[in-house]
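J.: Straight out of Swiss-Prot:
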type	residues	note
MUTAGEN	Lys77 to Ala	No effect on binding affinity for undecanal, palmitic acid, efficient aldehydes, benzenic aldehydes, heterocyclic aldehydes or aliphatic acids
MUTAGEN	Lys97 to Ala	No effect on binding affinity for undecanal, palmitic acid, efficient aldehydes, benzenic aldehydes, heterocyclic aldehydes or aliphatic acids
MUTAGEN	Lys127 to Ala	Decreases binding affinity for undecanal, efficient aldehydes and aliphatic acids from 9- to 12-carbons long. No effect on binding affinity of benzenic or heterocyclic aldehydes
Amino acid sequence: MKTLFLGVTLGLAAALSFTLEEEDITGTWYVKAMVVDKDFPEDRRPRKVSPVKVTALGGGNLEATFTFMREDRCIQKKILMRKTEEPGKFSAYGGRKLIYLQELPGTDDYVFYCKDQRRGGLRYMGKLVGRNPNTNLEALEEFKKLVQHKGLSEEDIFMPLQTGSCVLEH
């Protein structure tokens, strides 16, 4: 019985991992809604966001690239997301951040959910993303359910202004 359970579990894990790789997670994603935990400073919440470009690096690893303005300068941020044993789970910054990618059923949208370990504490952030900048109300409702399931408050969901990528200075 244990052997059968182990076989089914490993098969399911392999199937889930295969599904995530098969579904094209690469490309441009538009941030439609965000949520952060209550400990996240209000003044650090992004009011404007650029699209996120996800690139496959091989071996199941991904790179997420986006730009933002800081003190009138365009800054580009690249995050190396290393594949873990758990399907849909990636680590970044030496394991300090754990990033989960979850497709929302019945939509073309995903949730990028992040646990960030800082100075002995944990911070949580979630992003509802899609292939186009239009907000899908079904996906937004699913995002709200997921937010509550993760222990975050629906009241902390906000919709930043979607902008284009800024131009880097050379």
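In case you wondered, yes, glycine gets a Cβ from its N, Cα and C as well.
Note that the structure is predicted; figures quoted are calculated from it, not measured.
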J.: Rank the mutagenesis positions Lys77, Lys97, Lys127 by how many other Cβ atoms lie within 10 Å of each Cβ and give me the one with the fewest.
T.: Lys77
J.: What is the separation, in Å, between the Cα atoms of Lys77 (mutagenesis position) and Lys127 (mutagenesis position)?
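T.: Rounded to a whole number, the Cα-Cα distance is 16 Å.
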J.: From the Cα of Lys97 (mutagenesis position) across to the Cα of Lys127 (mutagenesis position), what is the distance in angstrom?
T.: 15
